[in-house]
Amino acid sequence: MDTSRLGVLLSLPVLLQLATGGSSPRSGVLLRGCPTHCHCEPDGRMLLRVDCSDLGLSELPSNLSVFTSYLDLSMNNISQLLPNPLPSLRFLEELRLAGNALTYIPKGAFTGLYSLKVLMLQNNQLRHVPTEALQNLRSLQSLRLDANHISYVPPSCFSGLHSLRHLWLDDNALTEIPVQAFRSLSALQAMTLALNKIHHIPDYAFGNLSSLVVLHLHNNRIHSLGKKCFDGLHSLETLDLNYNNLDEFPTAIRTLSNLKELGFHSNNIRSIPEKAFVGNPSLITIHFYDNPIQFVGRSAFQHLPELRTLTLNGASQITEFPDLTGTANLESLTLTGAQISSLPQTVCNQLPNLQVLDLSYNLLEDLPSFSVCQKLQKIDLRHNEIYEIKVDTFQQLLSLRSLNLAWNKIAIIHPNAFSTLPSLIKLDLSSNLLSSFPITGLHGLTHLKLTGNHALQSLISSENFPELKVIEMPYAYQCCAFGVCENAYKISNQWNKGDNSSMDDLHKKDAGMFQAQDERDLEDFLLDFEEDLKALHSVQCSPSPGPFKPCEHLLDGWLIRIGVWTIAVLALTCNALVTSTVFRSPLYISPIKLLIGVIAAVNMLTGVSSAVLAGVDAFTFGSFARHGAWWENGVGCHVIGFLSIFASESSVFLLTLAALERGFSVKYSAKFETKAPFSSLKVIILLCALLALTMAAVPLLGGSKYGASPLCLPLPFGEPSTMGYMVALILLNSLCFLMMTIAYTKLYCNLDKGDLENIWDCSMVKHIALLLFTNCILNCPVAFLSFSSLINLTFISPEVIKFILLVVVPLPACLNPLLYILFNPHFKEDLVSLRKQTYVWTRSKHPSLMSINSDDVEKQSCDSTQALVTFTSSSITYDLPPSSVPSPAYPVTESCHLSSVAFVPCL
């Protein structure tokens, strides 16, 4: 008689007594058999579950109940098992010894376990399968030997395991298939040999496993298969050969007539032959992506009526769409990363049941009509070369829910291309060439992506998308129709609609509100009100508007607006006045005057930039969102940004040159040396202009973009390239201010005490010092802003940053000429000379007036000339032309006490 049956028969009296006796087994025998520190609980009326896991045990507990059906000894320190350690556990069905330190299991270790069905020995240190310990466990159904160090499987180790259904041998060190050991496992249904070091599968390796349904061989080193290696696997439905080193298509699968799921992705297979799956008509799913496939036979996937999923990723050499005749039940088709340039017009006739189509990362240029694919729910065509979407491309796809057309070259979409897609909720058209967007038939969209279409600058009304939840637009201004600003505006209008009505109307509205509130419950009223508010804020739109992407006004706040207008007016008028007095004056232009005139000219460009921004703000007042994208991408914004940076940098460079010129002039005058030629100064001015042009051209060359914001200025935050550019500008300007400070400090220190009054009373020296001080002070907040952004200091609000960029940065452009006009006497002299010259020019245009009294006119002319020319014993160094420089008998740096002199001959 079978020993297992004998054990059960011997235990029947005890079971009958427990079942019919008055005392409860839970309170009697069962609980008395629970080892110390273990957790025990009843398993039905007569059996016990014992959990002794993770207790640090080094040996098996000895006082186990005979009625134990489940014993968990995993995660302990058990290193060995003695023969017959659990002799009385005839009812034990599951034994867990995982996560211990077992290196060897002796014969008889599981003797007496007649009912054992599940044995877990994973995560130990076994180097081979126990030769005799597992034999004759006739009830065993599941055996786990994974995550050990097994490199050898004895031929007879599984003999007697007639009930074994599941065998885990994965994550070991096997180098070959243990063919002899598997011959006794005729009832085996699932086996995994994954994560080993198997190189080859010989013929008839699984010849006696006729009941095997699932076989996992992934993550090995298999490079070859015997042509008959799968013979005998008549019931196999799942075969996993993924992540191996196969070089050729596994033609041995043709004998697997019941195969339903096949995976051999991530190998080195380069071709799939014609009629590759002719012997596998039951295939439902095939995964063979991430293979360097160069050739696929056109008939490779024909006549697979049960195939539901076909996935081929990374087949970079496929140029033709496969012929899928007879594979009419395909539901999911993925062919990505290939070079397919066209689709057959009959693709939907072959695949009428297709639900998911993924042809991303191909070279498709033109699309056929998918109208026959009535069951399509998802289409992914991103990263192709599609140029146009015709009216019939997606016509009558009533089940289509997701359509991805991103990263193509789509420039034309027929107005009714999406008009017959009632189920469409997700549409991705990002990174195309769209300049317009059709809205017909898209009222059910919940997700819409249009980002990257830089030519799409028009606003899209939120009323056309009542169900929309997430939208991505090319420009932040287009989110104003969906954002908080617009919602708040609507709410404000609703609450303020009756502000101008009469008191009687207000009382009527209040009465109506309270009457409606009385007619229904107050809580329902409040809930409805909250839902209305949430509905207004339900759409998530990106990129979101903000201070640098405004919805209504380019210059938010009247403080900034008035500041920009003031700077524009003062910079234009004052710099124009200074430039006119310097360059149109009949008096001789000294080097320092030339520099002041050039500085005024470049400062005028800053005034032009501020004036243009103020004009754009006025033109788009209250509706900047309608024009924001046009302004950012227009030539005007880039020109204004270029002029702003050029003018700012030129002003700093020229001011540095002026400070150095003053220092050199004092040095040469003190040493009775000849000054540098006037032409050299002009060359240096030209070099400063070229350097400023170079700095201003960097954003146009890709370092950053002037059109990144409507302010047309590189912002001191955001992309690293933009931040680096701004920091470079600040460092360069700081270096210039340092040079100016050193030059003037050296000038002061090198003067004798008696010369101080003469030098510091000179108007031009003091004027440059004043410019140095004001410009340096105004440069500090800009420098602080740039460096704080560099180290991620976020305590500065965007409004403050905007004020600094629009008001503080261009402020020197209007202060520089004002300081010259108000505090420099040379301006008054030049202005008087200009007025006299203008007067003479005007009189010369009217000869009748000149002939009234010619004698008086001649006398006035001579008097004027004599008034301009003053002979003195002091020599003038810089206010005379080079040809009239006298000998330096009395060297003076500049005309500190005398006016500028010009020699004009008397008429």
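Any Cβ shown, glycine's included, is placed from N, Cα and C.
Here the original residues stay in place, and none of the substitutions has been built in.
Here the structure is a predicted model, which means the values were calculated and not measured.
Here is what Swiss-Prot says about this protein:
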{"type": "DOMAIN", "residues": "25-66", "note": "domain 'LRRNT'"}
{"type": "MUTAGEN", "residues": "ASP146 to Phe", "note": "Abolishes activation of Wnt signaling"}
{"type": "MUTAGEN", "residues": "ASP170 to Phe", "note": "Abolishes activation of Wnt signaling"}
{"type": "MUTAGEN", "residues": "ALA190 to Asp", "note": "Abolishes activation of Wnt signaling"}
{"type": "MUTAGEN", "residues": "SER861 to Ala", "note": "Impaired internalization to the trans-Golgi network; when associated with A-864"}
{"type": "MUTAGEN", "residues": "SER864 to Ala", "note": "Impaired internalization to the trans-Golgi network; when associated with A-861"}
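According to DSSP, ASP146 (mutagenesis position) is assigned to coil rather than to any helix or strand. Under the three-state DSSP scheme, ALA190 (mutagenesis position) falls in the strand class. Taken through DSSP, the domain 'LRRNT' (25-66) splits into 7 helix, 10 strand, 25 coil. In this structure, the CA atom of ASP146 (mutagenesis position) is 5 Å away from the CA atom of ASP170 (mutagenesis position). When other Cβ atoms within 10 Å of the Cβ of ASP170 (mutagenesis position) are tallied across all protein chains shown, the result is 23. For the mutagenesis positions ASP146, ALA190, the greatest number of Cβ atoms within 10 Å around a candidate Cβ is found at ASP146. Looking just at the domain 'LRRNT' (25-66), the mean pLDDT is 83.
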